[in-house]
Amino acid sequence: MASTSGALVDDNVLEVLRKAQLDAFISQFVFLFNVRRFDHFSHVRDKDMLEIGMQQVQIRQLREQILKMSREMWNRSDPKQVYIQADQSMPAQNSIDEKALIPNEQIKLYELIGEGSFAVVKRGTWTQSNGTHVNVAVKILRDISPNIMDDLRVEASHLLKLQHPSLIRLYGIVRQPAMMVFELCEGGSLLDRLRDDKKAILLVSRLHDYCMQIAKALQFLESKHCVHRDVAARNILLARDERTVKICDFGLMRALKENEQMYTMAPQKKVPFAWCPPEALRHRKFSHASDVWSYGVTIWEVFTFGEEPWVGCRAIDVLKNIDAGERLEKPKYCSERIYQIMKNCWKFNPAERCKFGAIREDLVAAMFLDAVARETYNSIQPGALQLTKGDEVVVVENTGQDWFGQNKKNQKFGTFPRSVVFAQTNNAVAAATAVTPQKVPTAPTIRIPPSHPPPAPLKPLNNNTKTSLNDRTSKISMPVAGSFIHTGHGDPLGGQSWGNPATIADMYLKNPVNGAPLSSMSSGAEIIASKELLTNGGRSTHQPAAPSPAVMSKIRGLSLDLPEYDDFDRAFDDGFSPSKIELPREFCGNDSVISGGSNSIGLANTYVMEPPKQAFDIRGNRVLPPTNKAPVLIPTNPAPSVISSTASAGITLSTNSSQMFTSQDRHSNMPANLFPELQHRLNQGSSTGNGVRPRPASSIGIQNNDLSMLNPQVNRPFSVVNVPIVQQPANIPCLVPTPAPPAPAHFSQPVSSQRVAQQQQNTLQKALNDELKGNLNKRPTGTTAPPSNGFNAPRADVAPVQQRPISSASIPALQPQPIQHIQKPIQPQQVRIPPSTAPVQKPVQVSAPTHSNVAPTTSSQASADARNPLPPKTSPPVSNTPITVAPVHAAPTTSAPSTSVVTRRPTSTTAQMSDEERRSRIAMDISSALPAPSALLYGSNSTSSLPSAAVSTASSVPSTARDNPVETRPSQPHVTMPPKKSSEPILSSEVLQPTRLPSATTSQAKPVTQPIRHPSPPVATVIPTAVVDKKPVSQNQGSNVPLFNITNSSNGYPQLNGYPNYGNGFQAYGYGMNYHQGYPGYQGYNSYGNGMGQLALTHNAVTSLPPLVPSENRFSGTAQPLGESDIMEFLGTQQRQAGSSSRAVPPASASTSAASGITDLSMADKMEVLYREADFTHKGNCDTMVSQCNGNTEQALKLLKQQHLVDMELAMSTETARQALEARQYDLPAAANMLLG
């Protein structure tokens, strides 16, 4: 059959060539360079154009026209194809050699071995002219149209030139019938082999090799400017030995798809949408980047052993998932690095996808390790891999303690400990799969003068010759950084060799260098934390012996032995703390500071000192008693046990450090293991008695709570020596938190003598006494003071020189200190008080404390008040008159409760406060506003969930406070704490009773107290049972909706992104939450079913929304449900309003039909139906389309669906969209699926 000599070319290709004045070269570009589309210009090189006779000026003009056309492509319609007749004078470049034409009688066909989308494949035999029989695979094309035959001839000419080991070989073609003769791969399809259950499972290492061969073949096609277009596991063939794979169908898909009609409207089974990138599904563009995407899906098939990608999804579903950022999940039997290669192939932007050359490099780096089991591993854990000694394992994942791999003997997968295998790190890819180890600090160079003998040899690591081979090999690890020492050199030519293995110094042979191996812990063997772990089964039993004086007299250098804990994880498990690190101390005459284990003084200038005696601490480190007591810094914030007053609370610094060591020598023989316990007790103190807060001791120059003086021989690593004492002023200008320790009633020693006694007291004895006193204070005696909640107001009315018993109820937790060096007064800070929902009295502001000479109460009186508190009284009715209050600082009689009481009384003047009074006022505001910790954490004694407000009387106000009243503003609340019983347990067993919330459906009105959100007088609101329409009606207001329904409508403003949902809130246009039955009004967002929402609604939509009007329950704190009458009134008003607004100017037909019968839908109802049906677009588009259709909503819906398919680029024109919709009865998803194939 004679074939036509011509081709179909896009018109924009001819336009570019004509604008560049290259009409004479059109035949060469079309038939020689195969430029049929505009994007084919990118494959034409300048070298090729020079070979056909083009000049540099012509090439430059062509490039300019191509660039100009590329900028205009977005505004152009689809190109039209023009038939170009081939030039008969031009040599047939694409003509097939006569040797490639096979006569039909030489082919003998047998059984069917495969069936593809465009052809069937049968096994056959080709009898050559010399009589040789060759087994071949014959592909018989289904379509034999003239255009197909022309494309077949062109593609066959290219396939005959593509010779690669991983590409199927084309022997020739048969003209009649149209057949292509390929080499036969007896292994069959790779997809069938992966799914075959009767054969053994392929090793993952073999699968990795398949991926390497496929990538290499596709890289070869990329270099030849060939696009495969159908890379999949079904198009990969196996050889008989199953070691070689070959790609088939390359070039054929491109030849068939050059004709656009062959791609569109094809059956679903013929379109590999699961392997196609999004640009190929939308724009029918295939390139090398599309082959990269398909290659990623292919290796996903390989490592899932033949699973179907995107199973159960349609073409439109796959496109939606890809646009949403979803990708295929990680296969179970591939490593993380291979899955990363897949994700690199699945980049949404084609320009960001990697090339096949980079893919091959990544695959080499992700090659699997081979390991050998050094012992038998049998585990009953699910998913564990059973191993026998000597089994070979392919390691898939080698991160962590448990590895994942495949046993080569039984092809099973599972996890196993990395310690039971030995990884063959001699593989070239071992370093690539290992994690980069952390940098290990190198030890300083040791220079030993030759005049001195070498150090004493250490004991070898392990001299046990009876250890088995398995035990010895399990201790072998990769080389450690810095462990190779050049002790000899060999020269094959002679003359340059030096050194002998027999004369290597014992210092190098018997002193191991520990550290992280070069291959890191993830791929190497187990790291030995210390040398003792080699012989003690993983647990160190290091007990250093006392060195001899002869060894101590030698020159001291840095030891090669690392500390006992050089593995942080093991040290952390053993309870090791960084504060226990013992840094080495120099044996120099001066106490130099050692930082990081390095010494700034050279070894040549080091002076050796003979120690008087040897001493060792609990860890076995060598310590020496100091020759001279080094001066240290005294803590700048000592905790005095007795505080006299606020006037004399300045902290003084001691300038004589020798007083701290007056009584330490007598306790130097105390066991060192008691230090942590004493440290803990001193830091914590008595939890119920003194309440001393631990101070941070991490700063340099501050002792760790004065514990370092208990044992002067213990080397404290973080103490600084030879540092002069810092001179500080006598008074610290700051607010210092001071402790409030309890004192017994009989303890009345003066303050000055008590401080001296405390400073001279033994630290251990002080700790035991404090604990004893704390235990005594826990007993409910007659002199027990109520525990302080830490928030009481400071006692500013006590004279500084007055001596009285100290109790926790009278000592403030935050005591202001006198400031002498600050000239500018401190401004009072504004304290935000949390809102309260309890019915309390009108909020007031507590005035500043004033000085008064009130006789203090004794501890027995205070305890009696605490045991017998007055019950709180009900708050009187609140009036709108301004109320002032004066605070109460002390109770002169036992009738007043121990808690703070607020009294309302008129005042007329405002007192001028000093700086100290202002600070005291701030402290008292904080203490009075915050409730007791026990009431917050454990619950109060009351059965109500709200704190009761105590009512104060005029008799509880001191006379001094009455004489000097202070005006306050009633804008900030003063919450009084409920009284506490002294014998109340720590954890209260009483159950808190919930507070009943007010409801609008009750038969009678109930007063509801509003929470205080702004500094305004509280208002008691009465909620009526019936809704009374007394709210002002605006111009566009048809009905009022409570704020509860509007605020629960969506996540944004209801006017912009919501529409009514029949009284149940507002449905969201934008991103909203999923619909739930318990939360009506919420509807999930569908990225393809719904639009993104409109920012400006139409007039009809705006008028249908209820306005935002403040309701009565704005500050109620609880949502009031609507009654049945409210809902009916709201719905009726809204429908009337929507109907009146939408029926303003109806069409004549619509108005007639509406008036004729009640059953006909009104225009508003039709619009609502249209809005629901056309939820894929905006309401504004619906209104515009209805206007264009003269009110015909059905026609508007059809046009909207057609326009939506065009906007989604699923249809090339509205006519195509209309045909697809009519074929699917205007079912939009079905029509979109049909357009996608």
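Just so it is clear, glycine is given a Cβ too, placed from its N, Cα and C backbone atoms.
So, quick note: what you're seeing has the original residues, none of the substitutions.
Database features (Swiss-Prot):
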- 107-369: domain 'Protein kinase' (DOMAIN)
- Ile113, Gly114, Glu115, Gly116, Ser117, Phe118, Ala119, Val120, Val121, Lys139: ATP binding site (BINDING)
- Gly124 to Asp: In qt32; induces defects in mobile RNA silencing (MUTAGEN)
- Lys139 to Ala: Failure to rescue silencing defect in sid-3 mutants (MUTAGEN)
- Asp230: active site, proton acceptor (ACT_SITE)
- Arg353 to Gln: In qt38; induces defects in mobile RNA silencing (MUTAGEN)
- 366-426: domain 'SH3' (DOMAIN)
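Least crowded of the recorded positions (Glu115, Asp230), judged by neighbouring Cβ atoms within 10 Å of its own Cβ: Glu115.
Taking a C-beta cut-off of under 8 Å and a sequence gap of six or more, Ala119 (ATP binding site) has these contacts in its own chain: Lys139, Ile140, Leu141, Arg142, Met180. Between Arg353 (mutagenesis position) and Gly124 (mutagenesis position), the C-alpha separation comes to 40 Å. Spacing of Gly124 (mutagenesis position) relative to Ile113 (ATP binding site) is 10 Å (Cα to Cα, whole number).
Asp230 (active site, proton acceptor) sits 17 Å from Val121 (ATP binding site), taking the CA atoms of both as reference points. Broken down with DSSP, the domain 'SH3' (366-426) shows 3 helix, 28 strand, 30 coil. Predicted-model confidence for the domain 'SH3' (366-426) is 91, expressed as mean pLDDT. Secondary structure at Lys139 (mutagenesis position), taken from DSSP and collapsed to helix, strand or coil, is strand. Long-range neighbours of Ile113 (ATP binding site) (same chain, six or more residues apart, CB within less than 8 Å of its CB): Val121, Lys122, Arg123, Ala137, Gly188. A simple way to gauge crowding: the CB of Val121 (ATP binding site) has 19 other CB atoms within 10 angstroms, across all the protein chains here. Ala119 (ATP binding site) falls within a strand segment according to DSSP.
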